[in-house]
Amino acid sequence: MLQQYTLLLIYLSVATAKTITGVFNSFNSLTWSNAATYNYKGPGTPTWNAVLGWSLDGTSASPGDTFTLNMPCVFKFTTSQTSVDLTAHGVKYATCQFQAGEEFMTFSTLTCTVSNTLTPSIKALGTVTLPLAFNVGGTGSSVDLEDSKCFTAGTNTVTFNDGGKKISINVDFERSNVDPKGYLTDSRVIPSLNKVSTLFVAPQCANGYTSGTMGFANTYGDVQIDCSNIHVGITKGLNDWNYPVSSESFSYTKTCSSNGIFITYKNVPAGYRPFVDAYISATDVNSYTLSYANEYTCAGGYWQRAPFTLRWTGYRNSDAGSNGIVIVATTRTVTDSTTAVTTLPFDPNRDKTKTIEILKPIPTTTITTSYVGVTTSYSTKTAPIGETATVIVDIPYHTTTTVTSKWTGTITSTTTHTNPTDSIDTVIVQVPSPNPTVTTTEYWSQSFATTTTITGPPGNTDTVLIREPPNHTVTTTEYWSESYTTTSTFTAPPGGTDSVIIKEPPNPTVTTTEYWSESYTTTTTVTAPPGGTDTVIIREPPNHTVTTTEYWSQSYTTTTTVIAPPGGTDSVIIREPPNPTVTTTEYWSQSYATTTTITAPPGETDTVLIREPPNHTVTTTEYWSQSYATTTTITAPPGETDTVLIREPPNHTVTTTEYWSQSYTTTTTVIAPPGGTDSVIIKEPPNPTVTTTEYWSQSYATTTTITAPPGETDTVLIREPPNHTVTTTEYWSQSYATTTTITAPPGETDTVLIREPPNHTVTTTEYWSQSFATTTTVTAPPGGTDTVIIREPPNHTVTTTEYWSQSFATTTTIIAPPGETDTVLIREPPNPTVTTTEYWSQSYTTATTVTAPPGGTDTVIIYDTMSSSEISSFSRPHYTNHTTLWSTTWVIETKTITETSCEGDKGCSWVSVSTRIVTIPNNIETPMVTNTVDTTTTESTLQSPSGIFSESGVSVETESSTFTTAQTNPSVPTTESEVVFTTKGNNGNGPYESPSTNVKSSMDENSEFTTSTAASTSTDIENETIATTGSVEASSPIISSSADETTTVTTTAESTSVIEQQTNNNGGGNAPSATSTSSPSTTTTANSDSVITSTTSTNQSQSQSNSDTQQTTLSQQMTSSLVSLHMLTTFDGSGSVIQHSTWLCGLITLLSLFI
């Protein structure tokens, strides 16, 4: 019975719980606090604190009721809490659960449930603060691409909604300060998945990309890539926070594993940028490191390669114990009507996977129908999950019945009465039907007007009574044509003005017109009282005057003025006696005659001008005896013919004799016009001609004709420049030379033909850098030697390296014929061996041999068991013999290559390699010797990821060697001994490292071992630089992490090596000498951050002089001196540093040479 009662209460509580809205009613503030070290306050950079106002009224809200705040474009809540309480005065009235949208939804929600503390008598209100971060994109998912357009830099309006209640606030978002043209990266923590979404956008290429490779991978093994959640695309643009706003497919190849994701792409069009994003799981999502591949070729540009490494740090969004679990997000379709996010039950002691379910409703299709009825009905055609359900909505509509009636209003009104219980509604239409109206207007004593309507029953007459105050009166007196006086009153409408018009008979009028000085006319009426006489005064401006002069028959002059009425024009008529007349006749260019009278002013003389067309003219030219010419015109009357008589003096005469084709002589006179020259032409038969051609010194040709008198012989003289000459040399079979000149006609080219006996020929074959062969013949002048040069591509070379029993190395090149393969045979002496003993944690001893390349040193590593108290041991020295040669001249080239590698906060390594090539010039007859010496400087940083040094300690081995190579002719064997020893130990007292010591000796055929100190000087010194190799090997640090101070250990070794070669030189000259100094140093630094830095560098300088004098007798002695000052560093296990002088180690080394 109790169980049934409990179930009943549960059912009742569920049945009565409802969804309410409008609880959140104000957006009070939205402020930003920097949750990390962000450089700008963008919408996606935590934390934005939203303060919202809320109100719960117990009369409308009940315990168990729910309400939801929908927050568009909110990505997550930046808190480890899962809920927040709405409290007032310490009392909780509702609990709200955080549901972050993250990568699943474009919005976040706050789902709240009313608590039992809310009763009908309580109305609670207050504020709540929500820490959150907005979503403005960050991946290529559909959710992020949609939210990438939520905001822009500057002022934005953020709007949340609680049901139909919207609350808003304006906020200013700052633009990203990262240059969008470079590569772009972003990482964002997804708290519900305990994962990070990581984005990488390629650098901008304005014209598109030809090809490229991009991606990222874990650096220290603390990151795993989720290959099932990857987006790859190209975006048309970026928003103000450098996130893609679109994603389009393109051609690429993807390689993904748990260690990294990489894509290789080609042909990205202009305006697009490729990007890739993925989910990653990190040991600590708030601190991890990624290495990025960044290679690309812009269209029309060069290949770019710029890899980089980034260490990401952040803040924790969840409790400390929540890290390390696997969280899976799944989507499930349910029969609910809204989308929700829920977390399935999870027991960390039993379950291994926490599941977040995204519950989505079954999609529906709505069909709307209608019918005649009262209620709306809904019917659902269900469908299984995975299909689409159908909702049929049947909406009712009513029919109507219209009732029309009349009323006394002035408009037609329509009223619809909806029947709530039936499908027939009533429409009442009222049509106006007014009574006739009678309006009566009357005046009364009040100063205001009133209107009173007396309404009669329908069908009768209504009365409108208007009472008006009396009108104002204006009296006007005017004249009219009658002879008596009348008075008329015009009553205006009420509120207007009445008029009283008095009409009087007109007064008699007297008009006076006068002229005045103004240019206009005025009329002034002087009105007399009624019955008197009015006066009209007209004032006129003076009239215009037109003066006309005319002739009359009298011999005297008269003037008459005709006055016009005012405003007209007065006329002045002047009559003059006629003027005397003069007639002039002239010719003009027209073909007709005209007569024109030019009237002069009265009293002068008029002119009659007759224009005649010109007469025809006849010109006659005749010669006379005078030496000048004259022209005389005899003018005829108009219409006849004029005569022009020209008299010319006689013309000059020019006589010309010319030849023609006839065999007889003629004379012709050509008369020129007067003043010209008459010509007398004598034509003679042609003379016979003789032509002569000769050469002269000028560069052009001329032709001169020497004409003889008629009947004789003419001469034509042609002068030609000398011809050009072409000399051709050819070989023939005779043993002697000949020269023949072939002369061409003038203006052409003479030929000089030289015949030479054939030259001797020398053929030379040489190699060049091209891949094909050519043959070139260099022809020498006659009598010389022709050269045939055959250029062959270099032969392929096969190098074979083998060991032999000698202590020196040789290189022999066997040159094959062109087109075949040369063989380089390198014979190397066996490598020297260095034995190193190390201690390890195993209970047995083993040995490993590390074989170096020829010329290097093989290493035998003996791994021995470790005991708590172990005596330091020294490895027996190993001797390496080197045979060296001394050359006359050294040419030295140096090349340095530096490579830097950085890995986040774990430090950087720099490796610098310098290579020197020593060669002998080709112009001396000594064998070519090439010696390469490398200098390597390595700086490294070691770090313990856990922050605790290992107890096994650190072993630092420093090896420093100095080599001097020389060549002598004839060769004298020289031995260079290299001694390497290593000291090992545990964390107790004792040395941990020692330098290598080089002892050099000079041996001739009769000596065994000689060590001495000597110095030699030379006058001609050429300073060169030779580098000496050095190496540093370091294992784990041994300093305890409890030390707060930094410990610095410095090891310095200085050595001076003097190599002197003396020559017993009877012919004189300087003996070659060499001086070498070496200064290696090692610095070790340890600090409380568990970082040890070791740096080894070695510099050596060498000076050398050479003799050019031929050596006839040689006796050689090699001396070496080594001075070593070295401080050994010992860690005693407690963090103290003990330094020991290394003279004892050096002594042990020397003693070991004789063991």
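Using the three backbone atoms N, Cα and C, a Cβ is placed for every residue, glycine included.
Here the original residues stay in place, and none of the substitutions has been built in.
The DSSP secondary structure for Y628 (variant position) is coil. Counting every protein chain shown, the Cβ of Y628 (variant position) has 8 other Cβ atoms within 10 Å. Among the natural variants in Swiss-Prot is Y628 to F, noted as: In allele ALS3-2.
In this structure, I634 (variant position) is part of a beta strand by DSSP. I634 (variant position) has a Cβ environment of 11 other Cβ atoms inside 10 Å. Annotation of the natural variant I634 to V in Swiss-Prot: In allele ALS3-2.
Sequence-distant neighbours of E640 (variant position) (same chain, 6+ apart, CB under 8 A from its CB) are N615, H616. Here the residue is the original one, while Swiss-Prot reports the natural variant E640 to G with the comment In allele ALS3-2.
DSSP classifies G676 (variant position) as coil under the three-state reduction. Quoting Swiss-Prot on the natural variant G676 to E: In allele ALS3-1.
In Swiss-Prot, a natural variant is listed as E820 to G, annotated with the note In allele ALS3-1. For the recorded site, E820 (variant position), the DSSP three-state label reads coil. Residues near E820 (variant position) in space but far in sequence (CB under 8 A, at least 6 apart, same chain), listed by position: N795.
Following the DSSP three-state reduction, the secondary structure of S843 (variant position) is coil. For S843 (variant position), the same-chain residues that are 6 or more apart in sequence and have a Cβ closer than 8 Å to its Cβ are T865. According to Swiss-Prot, the natural variant S843 to P carries the annotation: In allele ALS3-1.
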Spatial neighbours, same chain, of G676 (variant position) - Cβ under 8 Å, 6+ residues apart: N651
Rounded Cα separation (Å) that holds between Y628 (variant position) and I634 (variant position): 20
